[in-house]
Amino acid sequence: MKVGWPGESCWQVGLAVEDSPALGAPRVGALPDVVPEGTLLNMVLRRMHRPRSCSYQLLLEHQRPSCIQGLRWTPLTNSEESLDFSESLEQASTERVLRAGRQLHRHLLATCPNLIRDRKYHLRLYRQCCSGRELVDGILALGLGVHSRSQVVGICQVLLDEGALCHVKHDWAFQDRDAQFYRFPGPEPEPVRTHEMEEELAEAVALLSQRGPDALLTVALRKPPGQRTDEELDLIFEELLHIKAVAHLSNSVKRELAAVLLFEPHSKAGTVLFSQGDKGTSWYIIWKGSVNVVTHGKGLVTTLHEGDDFGQLALVNDAPRAATIILREDNCHFLRVDKQDFNRIIKDVEAKTMRLEEHGKVVLVLERASQGAGPSRPPTPGRNRYTVMSGTPEKILELLLEAMGPDSSAHDPTETFLSDFLLTHRVFMPSAQLCAALLHHFHVEPAGGSEQERSTYVCNKRQQILRLVSQWVALYGSMLHTDPVATSFLQKLSDLVGRDTRLSNLLREQWPERRRCHRLENGCGNASPQMKARNLPVWLPNQDEPLPGSSCAIQVGDKVPYDICRPDHSVLTLQLPVTASVREVMAALAQEDGWTKGQVLVKVNSAGDAIGLQPDARGVATSLGLNERLFVVNPQEVHELIPHPDQLGPTVGSAEGLDLVSAKDLAGQLTDHDWSLFNSIHQVELIHYVLGPQHLRDVTTANLERFMRRFNELQYWVATELCLCPVPGPRAQLLRKFIKLAAHLKEQKNLNSFFAVMFGLSNSAISRLAHTWERLPHKVRKLYSALERLLDPSWNHRVYRLALAKLSPPVIPFMPLLLKDMTFIHEGNHTLVENLINFEKMRMMARAARMLHHCRSHNPVPLSPLRSRVSHLHEDSQVARISTCSEQSLSTRSPASTWAYVQQLKVIDNQRELSRLSRELEP
């Protein structure tokens, strides 16, 4: 590679050959002295990623070369360009806040002329200021999407942090009090009110509202631990839930940490936090920024980033620091736990922990719940408030049965324990083991006590088993049809219950009430099937009578089409079980004429990349990516495969057809289709998907995979249509429609498709179309900027999470982030801890999976005029969503054709092809 500005001498840059005589001995860490400042090579050397293990050869024309020893692939930020760029970003952010503060000041003067005036307090006069409480009242009176005092306090804290608001005594924390006075710096602005100014004010308040929660969290962390309020402790605790350094800790420990964490900022890169050999006094978590880890002899070992931690080992082992920590960039923020607090928390955890042993081995570990950590109800008299941390599967089940009472409600902690167990039991207790254990408990009778006591014990125990089984059936529903062990167990249990009149009558009385009080959704998102009580209970619904809304759900026993291509692009379609293995697919192919043995099954994407499939791989038809196809070929032909023409995507766009349908109606059609896919996902599919098929072989995640494929399809659909629109004017109109489409999807609470469309608009092939973006009206560009805020990934997508928390169901969440959270929980926590099941991990996975149940707890109202609404209306009209297909948004394209179009989108997913088309549009 040759490097140089036009007119400069060219430098040839490449890996050095160690045995080359032209190089001589490499000079480790040396830089060539002959490289002038300002040349392109000088800039390359500043920004170039240089691994320690390689030397680089720099050949200047007619001059002797030199060698450079690299440090690591991560670029260091001590170059002037990087510092200038970072400072410019911070300066731009500050300018936006200052401008927002001036706009807010101007509007407050116009609406509340007496807000800012001279104040007298404790014999002191404060000129031209307002009290904290009055300022909060004034901003609340503006409306503009601000609904709570805490939200306004966050806005004011942002203004205070950036200097757009000042405390008369220079306090750094905003307080909503009458005796705290604040003033806006600078001259008093002219009170001008225009329609455009009101729009800018709304945009300013939205910006401040977005940054408000982060400012409040920083204030809470800056406070001394003893001065933090309960609300601030909850805020810190919520933040700790998304920090990977503490993901392995229990929630009770995280609450303890929230009370002792200290905020420690450092402003300058190169600051040494501590040195190797120092005494360990603190444990650090990186909240913002990054650090370099350096040791004697090895130099730079690694770089740690946001969410990583360091320093814990020295506290645990009471040993000196094993490395030196150096700030890698400016403005690094750390969360610090001092040694005495660290040791106290460890001791408190041990004091709250109870271990049960059998035959000299620990079989159950319980932790006493902290006061206020549980639901807001008084503890039940005589019942200890312990949480299962780990245990053997049998002991966890035994404790669950003992904890279940006949009078527990849906808000009882036992109900959550039951839900956690049922959602995750396949991870640690397969159905065969669970059924055997339940039958064992059903037959167990106590050895001592009177006959009446024994009879009461047996009756209560069997009631608990029936209740657990009924909830198990309610959760999994028809998924148990394909499990022979489960069906056999349910039949045996039905026979046993039929012999006991008390249990049969109790089952008939309790089941309808249980169904009304506690609805555990099945795979279709509707009410769970109830048992039909005749002479014997029928546990499972009749397969001949499918449940409402289940037509699109793929079950384990279903057969799906396997479209298999030959190298000549001829296609054979087989109907095979969705969980069929590659070996079974090849066996079915062997029975077809013209197919020979010795061939392999591979999947090929639109770029022509082929990946061989292992014989034991299952569900390959439903796990195919976007525009991927299955090919059966001889092994030597794999590298010669050419994608099927259908994989390459369209060559002509649909801009003319899309012009006939409004963005509102298009969003409604997309949302209706997404709901049909989203409702087909069972909660447990998230857990199965994260664990992988190698752990659970007799389950399918086809519904979840189909929904994820739809997400990818939508984002590439946006990029495809824009790249296939050759005329600048219509292309700008199409871009405008997609931005409005994203806004309507957000309004309809379809956040998954909203993110997909926004990701499509941010595709590099689209974002580079500068002339197209310039054609957009200013109002549309402002709308796009406002929508982009929800995509902010900082602090683990805090903006999105806060927005989601404010939405009431029905909601379609951003599924990739939910799966990321599930993967984070799975990979950050061991399933086994000291040979016991880590039930704390199961609890966290179940909590994440229940997000689907929460989002679908109210039925959506169809938004498309094509689909019937009568059968979908919810009983509670207050939660029904209003149709967006108003008279003002009627489209000239028929709803039927639009519905067919959104279900069969054709896209180009080859990024190289999209980039090529983009360059043709705007070179």
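A Cβ is built for glycine as well, from the same backbone N, Cα and C atoms used for every other residue.
Although substitutions are noted, the structure shown does not include any of them.
Residues annotated as 3',5'-cyclic AMP binding site in Swiss-Prot, with a large-scale study or a structure entry given as evidence: Gly311, Gln312, Leu313, Ala314, Arg321, Ala322. Taking a C-beta cut-off of under 8 angstroms and a sequence separation of 6 or more, Arg321 (mutagenesis position) has the following same-chain neighbours: Phe274, Ser275, Gln276, Gly277, Asp278, Lys279, Gly280, Gly311, Ala314.
Feature annotation from Swiss-Prot assigns domain 'DEP' to 110-186.
Sequence annotations record features per position, and here Swiss-Prot assigns domain 'N-terminal Ras-GEF' to 384-518.
Residues or ranges marked as domain 'Ras-GEF' by Swiss-Prot on the basis of sequence analysis: 662-889. Mean pLDDT, taken over the domain 'Ras-GEF' (662-889), works out to 85 on the 0 to 100 scale.
The Cβ of Leu315 (mutagenesis position) lies under 8 Å from the Cβ of Gly280, Ser282, Trp283, Lys339, Phe342, Asn343, each of which sits 6+ residues away along the same chain. Leu315 (mutagenesis position) falls within a helical segment according to DSSP. Among the sequence features in Swiss-Prot, the mutagenesis site Leu315 to Trp is noted as follows: Abolishes activation of RAP1A.
What Swiss-Prot notes for the published mutagenesis of Arg321 to Lys is this: Reduces activation of RAP1A.
Per Swiss-Prot, mutagenesis Phe342 to Ala or Thr is noted as: Diminishes GEF activity dependence on cAMP concentration. DSSP assigns Phe342 (mutagenesis position) to a helical segment in the three-state reduction.
Record note (Swiss-Prot) on the mutagenesis of Asp412 to Ala: Abolishes interaction with PDE3B.
DSSP gives Glu415 (mutagenesis position) a helix state. Record note (Swiss-Prot) on the mutagenesis of Glu415 to Ala: Abolishes interaction with PDE3B.
All protein chains considered, the CB of Phe417 (mutagenesis position) has 21 other CB atoms within 10 Å. Quoting Swiss-Prot on the mutagenesis of Phe417 to Ala: Abolishes interaction with PDE3B.
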Least Cβ-crowded entry, counting other Cβ within 10 Å, from the binding-site residues listed as Ala314, Ala322: Ala322
Nonlocal neighbours by CB distance (under 8 Å) for Gln312 (3',5'-cyclic AMP binding site), same chain, sequence gap 6 or more: Trp283, Phe342
The domain 'DEP' (110-186): DSSP-derived helix, strand, coil residue counts: 26 helix, 18 strand, 33 coil
Helix, strand and coil totals (DSSP H, G, I; E, B; other) for the domain 'N-terminal Ras-GEF' (384-518): 104 helix, 6 strand, 25 coil
Rounded distance in angstrom between the Cα atoms of Leu313 (3',5'-cyclic AMP binding site) and Phe417 (mutagenesis position): 34
Neighbour tally for Leu313 (3',5'-cyclic AMP binding site), based on other Cβ positions within 10 Å of its Cβ: 13
Gly311, Gln312, Leu313, Ala314, Arg321, Ala322 excluded, remaining Cβ within 8 Å of their centroid (3',5'-cyclic AMP): Gly280, Trp283, Phe310, Leu315, Asn317, Ala319, Ala323
